[in-house]
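According to Swiss-Prot, the feature divalent metal cation binding site maps to E83, E87, E90, E94, an assignment based on experimental evidence. Experimental mutagenesis at this site is recorded by Swiss-Prot as L85 to Y, annotated: Little loss of inhibition of NR1a/NR2B receptor; 70% of inhibition of NR1a/NR2A receptor. For the mutagenesis experiment L85 to V, the note given by Swiss-Prot reads: No loss of inhibition of NR1a/NR2B receptor; no inhibition of NR1a/NR2A receptor (as for the wild-type). Quoted from Swiss-Prot, the note attached to the mutagenesis of L85 to I states: No loss of inhibition of NR1a/NR2B receptor; no inhibition of NR1a/NR2A receptor (as for the wild-type).
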Amino acid sequence: MHLYTYLYLLVPLVTFHLILGTGTLDDGGALTERRSADATALKAEPVLLQKSAARSTDDNGKDRLTQMKRILKQRGNKARGEEELQENQELIREKSNGKR
């Protein structure tokens with residue numbers, strides 16, 4: 001029973017000691033120093049992008065976002081322009097007339 005009392009007191013003390021990082025590793029380095037060095041080595045470097053480099057461009061080197069804004073403005077912020085709608089309606093009429 002006396003042994004269990006010592007273990008009961010020793011286990012939380014050792015655990016607390018390791019959590020705080022005051023324990024040492026086999027090579028003599030402190031636990032927290034080793035972990036912080038590893039974390040620093042693995043930390044990703046921030047990537048700074050210029051505004052133009054962050055946007056995708058088409059084959060001609062033009063900015064796709066700017067082109068889409070321009071196209072939507074011309075269409076009146078509709079998904080399809082008037083010409084495309086008329087062409088689609090004509091195709092639907094032709095197909096429906098062909099089935100009869």
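Positions of Cβ are set from backbone N, Cα and C atoms, glycine also.
Original residues fill every noted site, and no substitution is shown.
Here the features listed in Swiss-Prot are painted onto the structure.
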residue : record                             : Cβ contacts under 8 Å, 6 or more apart
E83     : divalent metal cation binding site : none
L85     : mutagenesis position               : none
E87     : divalent metal cation binding site : none
E90     : divalent metal cation binding site : none
E94     : divalent metal cation binding site : none
